[in-house]
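K.L.:
Encoded as structure tokens, here's the structure I'll be asking about.
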Amino acid sequence: MASCAEPSEPSAPLPAGVPPLEDFEVLDGVEDAEGEEEEEEEEEEEDDLSELPPLEDMGQPPAEEAEQPGALAREFLAAMEPEPAPAPAPEEWLDILGNGLLRKKTLVPGPPGSSRPVKGQVVTVHLQTSLENGTRVQEEPELVFTLGDCDVIQALDLSVPLMDVGETAMVTADSKYCYGPQGRSPYIPPHAALCLEVTLKTAVDGPDLEMLTGQERVALANRKRECGNAHYQRADFVLAANSYDLAIKAITSSAKVDMTFEEEAQLLQLKVKCLNNLAASQLKLDHYRAALRSCSLVLEHQPDNIKALFRKGKVLAQQGEYSEAIPILRAALKLEPSNKTIHAELSKLVKKHAAQRSTETALYRKMLGNPSRLPAKCPGKGAWSIPWKWLFGATAVALGGVALSVVIAARN
């Protein structure tokens, strides 16, 4: 495995197993120069210096001393002759994001005419992972993932699109583009920058979801769900939500292939799991409306799903809807009376709801200008009772007067 440190001089050793193309070129140049120098010395013994440039014929130095500048010039030119040959793989580091935290260097270029993968294609890579000190911690000969789906660490998702098929590259990545503050136990410690040696083997188009069989859909959705779980464990809730969304898309997309009843039931169970996990990720991100929608979708399929009931109650509580959250948590507790988590959450919400009602009562009293007491049933009833009585009385008197006038007019 190659070292993560950037070579300080052009003559520094290259990674093990990588042909030292640059070193071979330098050695070839030196050998050619030495051979030509020997031939020049033999020719100089036989020549009368008629081959030298006109500058050496000025006559100031002796003839023996004039031979040295010409020989050095020819040696310099001879050493430069091999350089017009096709250049080997570039040694320069490409700063992918412009912040110096994610860099790529080509070790072995892809064959002529090879193409680069695009988002949505399924790629296969050979991956060797090392720490900054050169300690190899992981090797995966056949790592398969969908480009752009966040199935792997961001360092791979961002660097592989810049590689040709058949290319081998070195990628150095800061921990934020790898496994972050959690690391990956037991081999990758927290906040570890990594050095990745990547060989892009193949790149093919992704599957057509409509043409997948039931078992292929289950396998694809399970892979995306597992990727989401890995992101969730690293507290990367944005990527986790993205993976769960992709799993749900694989399950719910239209199908042109018939499925058995067992496969449909299996997909439904998998959809419920993904929706529950998606709601958990959205709750961590404070996306309450989206989390509420995910929980409601679960409850449409399974009205007694305890996880969905509990999370829906938490979402409503976060929105301040205690009067709606408490009945939902009570329903969840009825399904699982021994659940201490639901007990604690319900007790907390009841206290918050009581405090909320007390605050609202004090606010009503302040608005009505009567802080001493508040009518039990309808705040504000006393303030409007007298005016309405006067209004009804005046209306009755007016109607009575009209009726009396009609009667008198009829008699006349």
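Every residue, even glycine, has its Cβ placed from backbone N, Cα and C.
Every residue here is the original one, so none of the noted swaps is modelled.
Quick paste from Swiss-Prot:
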type: DOMAIN; residues: 120-204; note: domain 'PPIase FKBP-type'
type: MUTAGEN; residues: Asp149 to Asn; note: Abolishes calcium-binding and reduces affinity for BCL2; when associated with Asn-151
type: BINDING; residues: Asp149, Asp151; note: Ca(2+) binding site
type: MUTAGEN; residues: Asp151 to Asn; note: Abolishes calcium-binding and reduces affinity for BCL2; when associated with Asn-149
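Could you place the listed features in the three-dimensional structure?
P.N.:
The Cβ of Asp149 (mutagenesis position) lies under 8 Å from the Cβ of Lys224, Cys227, Asn242, Ser243, Leu246, each of these being in the same chain and 6 or more residues away along the sequence.
In the three-state DSSP classification, Asp151 (mutagenesis position) falls within coil.
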K.L.:
Tally of helix, strand and coil residues over the domain 'PPIase FKBP-type' (120-204) according to DSSP?
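P.N.:
DSSP classes over the domain 'PPIase FKBP-type' (120-204) add up to 12 helix, 40 strand, 33 coil.
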K.L.:
Under 8 Å Cβ to Cβ from Asp151 (mutagenesis position), same chain, six or more residues apart: give me those in sequence order, or none if nothing qualifies.
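P.N.:
The list for Asp151 (mutagenesis position) reads Phe145, Asp157, Arg223, Lys224, Cys227, Ser243, given in order along the sequence.
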K.L.:
Which whole-number mean pLDDT does the model give the domain 'PPIase FKBP-type' (120-204)?
P.N.:
94
